[in-house]
Amino acid sequence: MEEKLAVSLQEALQEGDTRALREVLEEIHPQDLLALWDELKGEHRYVVLTLLPKAKAAEVLSHLSPEEQAEYLKTLPPWRLREILEELSLDDLADALQAVRKEDPAYFQRLKDLLDPRTRAEVEALARYEEDEAGGLMTPEYVAVREGMTVEEVLRFLRRAAPDAETIYYIYVVDEKGRLKGVLSLRDLIVADPRTRVAEIMNPKVVYVRTDTDQEEVARLMADYDFTVLPVVDEEGRLVGIVTVDDVLDVLEAEATEDIHKLGAVDVPDLVYSEAGPVALWLARVRWLVILILTGMVTSSILQGFESVLEAVTALAFYVPVLLGTGGNTGNQSATLIIRALATRDLDLRDWRRVFLKEMGVGLLLGLTLSFLLVGKVYWDGHPLLLPVVGVSLVLIVFFANLVGAMLPFLLRRLGVDPALVSNPLVATLSDVTGLLIYLSVARLLLEAV
């Protein structure tokens, strides 16, 4: 947003200048206002939503968090509520009402009463679907025609239907029972002879999803096919809605956030850091940290078991951090590559043997390369007795950690656990435990032979 416009908005709010504020709000783009939203005081946000042109107010509201949506829908005056609800697209309206329903079921019913009967029925139909499925993402505001219509008839129909449709770039063809039969683009219509029938120019090979298709699969299909719109059908193949690219972008952001949380063993996928308190953050992180520290306690037992070796050659302790850190980093690299390959379907569970053999070679090459560097450091430190110990240990640690990182995602997927949730933290912990065991075992074996 232009700095001048942002300053004007803040000044108008501070001074309570309603006329100046209306002028700024007429000019401002909803996305620019959203970028400034967190900087506005609570009472100023309320004023902005009250005075914004209704289309812009609906756009801003649709991009707020569910908690904020519920808050404003419960506090705005009835006349303003009605205006905003009428402007929201059906899918955004359903999402906003669901946010209120979770907070206050009684008020949710009052909001529904503000809707006309047709809109209320459509919103209730959308509310039956899970939020993370295609049915929860779709909007029923699509354009569908019959295959027996001519191009001229379709164009006349589009002129009437376009104002209420989410998009008219793609027109879907259905039979008399509403079952999806084909698709054609607006371009197809424009270049076709007006007397041509839809059945002659439509594409009968339609890529679609069902109402219960997971949102991540919906996003993947749209990305793979470069679609801006994807039709949604019910269990009988009847067209019930469309998913548009703007909804998929929100899904991709949510899925990316969820995956990043999982990689760090934070198992609250919808966590918003700026809105979470200390207790919520503690609950999101503590469970896996407890599990991992209990696993990591094995390392103290290993150290106690090799106490005599460490006492005999105290310099062994100097290289524990770099050995374990290198093993953990190697395992995490390997796990990240495999998790991503599984997520993008570059690999599936049947590929584990091929991956195992490939990563054996990769692990050996990495181990030899890194061992060469660390052995040089050991020599420089003046510990020639430890050269074979550190060199052999690092090769084995890296080799083993690389295999663990590559195979663990396959094992977790086989067990029905999301690999992204525990792979990296678990790989790091297992690498520490096994790395320490390898290092001290090699030390005992080689030093006793000297």
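The backbone N, Cα and C atoms fix where each Cβ goes, glycine too.
Listed in Swiss-Prot for this protein:
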- ASP91, ASP247: Mg(2+) 2 binding site (BINDING)
- ALA223, ASP226, ASP250: Mg(2+) 5 binding site (BINDING)
- 138-200: domain 'CBS 1' (DOMAIN)
- 202-258: domain 'CBS 2' (DOMAIN)
- GLU59 to Ala: Still possesses a slight channel activity (MUTAGEN)
- ASP226 to Asn: Abolishes the Mg(2+)-dependent suppression of the Mg(2+) influx; when associated with A-250 (MUTAGEN)
- GLU307 to Ala: Does not affect Mg(2+) transport, but increases permeability for Mn(2+); when associated with A-304 and A-383 (MUTAGEN)
- GLU311 to Ala: Does not affect Mg(2+) transport, but increases permeability for Mn(2+) and Ca(2+) (MUTAGEN)
- PHE318 to Ala: Abolishes Mg(2+)-transport activity (MUTAGEN)
- GLY328 to Ala: Loss of channel activity (MUTAGEN)
- ASN424 to Ala: Does not affect activity. Increases Ni(2+) sensitivity (MUTAGEN)
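Taking each of the recorded positions ASP226, ASP247 in turn and counting other Cβ atoms within 10 Å of its Cβ gives the largest count for ASP247.
For the pair ASP91 (Mg(2+) 2 binding site) and GLU59 (mutagenesis position), the C-alpha distance works out to 12 angstrom. Secondary structure of the domain 'CBS 2' (202-258) per DSSP, as helix, strand and coil residue counts: 25 helix, 16 strand, 16 coil. Each residue contributes its Cα atom, and for ASP226 (mutagenesis position) and ASP247 (Mg(2+) 2 binding site) these two points are 14 Å apart. Ranking the recorded positions GLU59, ASP91, ASP250 by the number of CB atoms within 10 A of their own CB puts ASP91 at the top. Long-range neighbours of PHE318 (mutagenesis position) (same chain, six or more residues apart, CB within less than 8 Å of its CB): ASP381, HIS383. Taking CA atoms as the reference points, ASP250 (Mg(2+) 5 binding site) and GLU59 (mutagenesis position) are 14 Å apart. Counting only the Cα atoms, the space from ASP247 (Mg(2+) 2 binding site) to GLU59 (mutagenesis position) is about 13 angstrom. The CA atom of GLY328 (mutagenesis position) is located 9 Å away from the CA atom of ASN424 (mutagenesis position). If you take the Cα of ASN424 (mutagenesis position) and the Cα of ALA223 (Mg(2+) 5 binding site), they are about 27 angstrom apart, rounded to a whole number.
The Cβ of ALA223 (Mg(2+) 5 binding site) lies under 8 Å from the Cβ of VAL248, LEU252, each of which sits 6+ residues away along the same chain.
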